[in-house]
Amino acid sequence: MAEKNYVMAIDQGTTSSRAIIFDRNGKKIGSSQKEFPQYFPKSGWVEHNANEIWNSVQSVIAGAFIESGIRPEAIAGIGITNQRETTVVWDKTTGQPIANAIVWQSRQSSPIADQLKVDGHTEMIHEKTGLVIDAYFSATKVRWLLDNIEGAQEKADNGELLFGTIDSWLVWKLTDGQVHVTDYSNASRTMLYNIHKLEWDQEILDLLNIPSSMLPEVKSNSEVYGHTRSYHFYGSEVPIAGMAGDQQAALFGQMAFEKGMIKNTYGTGAFIVMNTGEEPQLSDNDLLTTIGYGINGKVYYALEGSIFVAGSAIQWLRDGLRMIETSPQSEELAAKAKGDNEVYVVPAFTGLGAPYWDSEARGAVFGLTRGTTKEDFVRATLQAVAYQSKDVIDTMKKDSGIDIPLLKVDGGAAKNDLLMQFQADILDIDVQRAANLETTALGAAYLAGLAVGFWKDLDELKSMAEEGQMFTPEMPAEERDNLYEGWKQAVAATQTFKFKAKKEGE
């Protein structure tokens, strides 16, 4: 018998799939990544082919073994983390999807969400699920598929169809149809799950006419769900033992195990998630209440706020405005800015997220003078990411009544020292960058490793953690208050501009 000295994380994202093998110290031993196609059948629609996702996952599992030289039988357990909300419906008998998967960003089910609001279900759905009614979540996507794919409703009523988010789909495929499960964190993003009773909500299922026979069984985030079929894992039957949606996996990977701990992942957008402990905190400001993770018989809840534009603002400087050639260059240029921070960029390219929720707003720039330079503009764009993060974190503080002593950060833009220092300054709290920016995959690996006894408990995980770089606030209070006041005025001004064409005869 080979010694089982490794765990594998499968990180199934929106544009690519990755497999990463970690050793007992949480060090990366090998990895593989593969992109897969995105489909945009109509404006605002985003779809994936679930078989292409499965194909990419098979490919990266092989790639990780090849790169690391590790054999499949040396893997103690597999953890899965995934793009959340993306919806697959497949035929129970053939295992074939009935249509493309509808991706979390896709707006094709917006009319269904709008109708639910018109019919007065907002309060009921918020109280039960912790979510706002939106096409973002899986519920309206399932309804859309049942409405638009011929014969789907009838098949669903006859118990012939299964629904799952990507985690469910991958477990079903890896076990060759033996296991149909999901976990608390993914279930809490469907808008069908009662986060208080920890069960699928019959009232919401009836409202949307979704048969409960389609739904996966909901399990904790760290337990053995089933074993890979040997022919799907290169000859080995390995326990699949951890699962969590990507943002919750990052929370766990950042070891935010205590109430009040908070992390910000700076990706294309930025996702801020706060551990609120064993009681769900419903937000008065349209932040999302969600399940962080459930482990050892306990469930930990979280508040989540998202910013639509973070890393994509830096891409805009590079690709749209051509002010920089590479993303890291934004830091060099911003460091050379000479102005008094009088320029404000409000990157509302697709509207404003929490806590403004203004989908009609568009980007704006304020405070330009004849002396404004490219460097000032780049710095203002970076600062906008930090201002938006402060908007969300201040709202979380207000909603939860929990003091926030430290912000843990990860994701691509967290590599930018200037941005992280400004984030600490504007929040007036310490900001700690993860030593290992692979926090999402690491979170999935930890959950799986704990379930199979690879690691003993949370204390052992904490003892392995490397301390990342700490950024401490250095800005005087008066300067901080004035800068943030300017940001709030810039956002207010942005929201007043809504272009309407002049009507005939005006």
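Glycine residues also receive a Cβ, built from the backbone N, Cα and C atoms like all the rest.
No substitution from the list is modelled in this structure, which keeps its original residues.
Counted within 10 Å of its Cβ, the other Cβ atoms near Ser16 (ATP binding site) come to 13, all protein chains included. The feature ATP binding site is assigned by Swiss-Prot to Thr14, Thr15, Ser16, Thr268, Gly311, Gln315, Gly412, with sequence analysis given as support.
The annotation sn-glycerol 3-phosphate binding site is assigned in Swiss-Prot to Thr14, Arg84, Glu85, Tyr136, Asp246. Listed in sequence order, Asp11, Gly13, Thr81, Asn82, Gln83, Arg84, Thr440 are the same-chain residues six or more apart from Asp246 (sn-glycerol 3-phosphate binding site) with CB atoms under 8 A from its CB.
Among the features that Swiss-Prot reports, ADP binding site is placed at Thr14, Arg18, Thr268, Gly311, Gly412, Asn416. Other Cβ atoms within 10 Å of the Cβ of Thr268 (ATP binding site) number 19 in total over all chains.
What Swiss-Prot records for Arg84, Glu85, Tyr136, Asp246, Gln247 is glycerol binding site, and it gives experimental evidence as the kind of evidence.
For the mutagenesis result His232 to Glu, the note given in Swiss-Prot is Loss of phosphorylation, 2.5-fold reduced activity. Within 10 Å of the C-beta atom of His232 (mutagenesis position) sit 18 other C-beta atoms, taking all shown protein chains into account. When secondary structure is read from DSSP and collapsed to three states, His232 (mutagenesis position) falls in the helix class.
According to Swiss-Prot, the mutagenesis experiment His232 to Arg carries this note: Loss of phosphorylation, 3.4-fold increased activity.
According to Swiss-Prot, the mutagenesis experiment His232 to Ala carries this note: Loss of phosphorylation, no effect on activity.
Cα separation, Glu85 (sn-glycerol 3-phosphate binding site) to Thr14 (ATP binding site), rounded: 11 Å.
Counted over every protein chain shown, other Cβ atoms within 10 Å are most numerous around Gly311 among the binding-site residues Gly311, Gly412. DSSP gives Ser16 (ATP binding site) a strand state. Counted over all residue pairs in Thr14, Arg18, Thr268, Gly311, Gly412, Asn416, the record's binders of ADP, the longest Cα to Cα distance measures 24 angstrom.
If you compare every pair of Cα atoms in Arg84, Glu85, Tyr136, Asp246, Gln247, the residues listed for glycerol, the longest distance is 15 angstrom.
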